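Here it is, the structure, as structure tokens.
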Amino acid sequence: MQSLSLGQTSISKGLNYLTIMAPGNLWHMRNNFLFGSRCWMTRFSAENIFKSVSFRLFGVKCHNTDSEPLKNEDLLKNLLTMGVDIDMARKRQPGVFHRMITNEQDLKMFLLSKGASKEVIASIISRYPRAITRTPENLSKRWDLWRKIVTSDLEIVNILERSPESFFRSNNNLNLENNIKFLYSVGLTRKCLCRLLTNAPRTFSNSLDLNKQMVEFLQAAGLSLGHNDPADFVRKIIFKNPFILIQSTKRVKANIEFLRSTFNLNSEELLVLICGPGAEILDLSNDYARRSYANIKEKLFSLGCTEEEVQKFVLSYPDVIFLAEKKFNDKIDCLMEENISISQIIENPRVLDSSISTLKSRIKELVNAGCNLSTLNITLLSWSKKRYEAKLKKLSRFA
């Protein structure tokens, strides 16, 4: 009897597996009744091995020969036919490919019936492959619930194209339905819920209790600051900052205190700030907000600004706190290198909305048009492209 020359064969009694190791492949076959509780090594002939064991080869590889084999050949074929990026899908949610039952064809037909193109469907599955695990009944129910917020099927398709996770992350339709009812009950409008669904869909995957906790916290915060209509306060905060319901009450409370203490605001001033431009700061990491403000303060102090000027600058444009320290410093330096004074920046903080490359190119164009940057209203540096180019054309005409 000749020994198996391609590799070695081991019989594992404890795991009930027969493993055949050859140069290019690793095959696993289960034998549930032949072996005991420990394992030993022995030699078999190739003839005996393949006579005694019947098996189905189910490992299929795609593109990358070093990656883990896919388990479901039919699934792989279906997804490839649909134009799905298999490598992307496997990297994002590899567990989906180990399922023996999936609903990719049902998902395809469902989304086609709602107006999605084949390309959009392929993109959705590539980026969020767990979508193919949802049943037709679950999809239909969830879609109907979304239509209580979103006005058309096409609008839902557009949301799914941007963020497939928003629709497919959870299959708990009862929780979704309860959250929708609750958010309507506290006075949020359909427009506000649509904004939540588009920007912060995880709000609807939260447990109902979690959303109730945040709403109750905000109502109490509004009352403590002197707002006489807690429901109106909640509506304003959520509309200004749709991400707030997916943050902890601890974080929001810390940021309210940060704004109060840092800028020495009384209740009325704080109320105006957080119902307006300061609302967006409430969901920031409190440590990040403090570090960012400390950096802004240090940079502006180094350029001769007073404490009052720094506070005026940040309060007039709270979004500046979102800028990373290096990005903020680099933008300030870029503007000052072009003979724009710090007082001009303080008066027109929204110029920091633009990227450094946009600032440099626009400054160059304005100089070429004969503009004196030291006397120019620099707000046009942050205008939309269309509006800026129209203004530049007028300035060039009079140069």
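Cβ atoms here come from the backbone N, Cα and C positions, even for glycine.
Original residues only.
According to Swiss-Prot, the mutagenesis experiment ARG162 to Ala carries the following note: Reduces affinity for cognate DNA; when associated with A-243 and A-288. According to Swiss-Prot, the mutagenesis experiment ARG169 to Ala carries the following note: Strongly reduces affinity for DNA. Strongly reduces transcription termination. Under mutagenesis, Swiss-Prot gives ARG202 to Ala with this note: Strongly reduces affinity for DNA. Strongly reduces transcription termination. Quoted from Swiss-Prot, the note on the mutagenesis of PHE243 to Ala is: Reduces affinity for cognate DNA; when associated with A-162 and A-288. Under its mutagenesis annotations, Swiss-Prot gives ARG251 to Ala the following note: Strongly reduces transcription termination. For TYR288 to Ala, Swiss-Prot lists a mutagenesis experiment annotated as follows: Reduces affinity for cognate DNA; when associated with A-162 and A-243. Quoting Swiss-Prot on the mutagenesis of ARG350 to Ala: Reduces transcription termination. One entry in Swiss-Prot concerns the mutagenesis experiment ARG387 to Ala. Its note says: Strongly reduces affinity for cognate DNA. Strongly reduces transcription termination.
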Starting from the Cβ of ARG387 (mutagenesis position), draw a 10 Å sphere and report how many other Cβ atoms land inside it.
10
Can you tell which of the mutagenesis positions (ARG162, ARG169, ARG202, ARG251, ARG350) has the fewest other C-beta atoms within 10 angstroms of its C-beta?
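Per-residue Cβ counts within 10 Å for the mutagenesis positions ARG162, ARG169, ARG202, ARG251, ARG350 bottom out at ARG162.
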Find, among the mutagenesis positions listed as PHE243, TYR288, the one whose Cβ has the highest number of other Cβ atoms within 10 Å in the structure shown.
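Selected residue: PHE243.
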Please report the three-state DSSP label of ARG251 (mutagenesis position).
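Looking at the DSSP assignment, ARG251 (mutagenesis position) belongs to a helix.
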Please report how many Å separate the Cα atom of ARG202 (mutagenesis position) from that of ARG350 (mutagenesis position), as a whole number.
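ARG350 (mutagenesis position) has its Cα 30 Å from the Cα of ARG202 (mutagenesis position).
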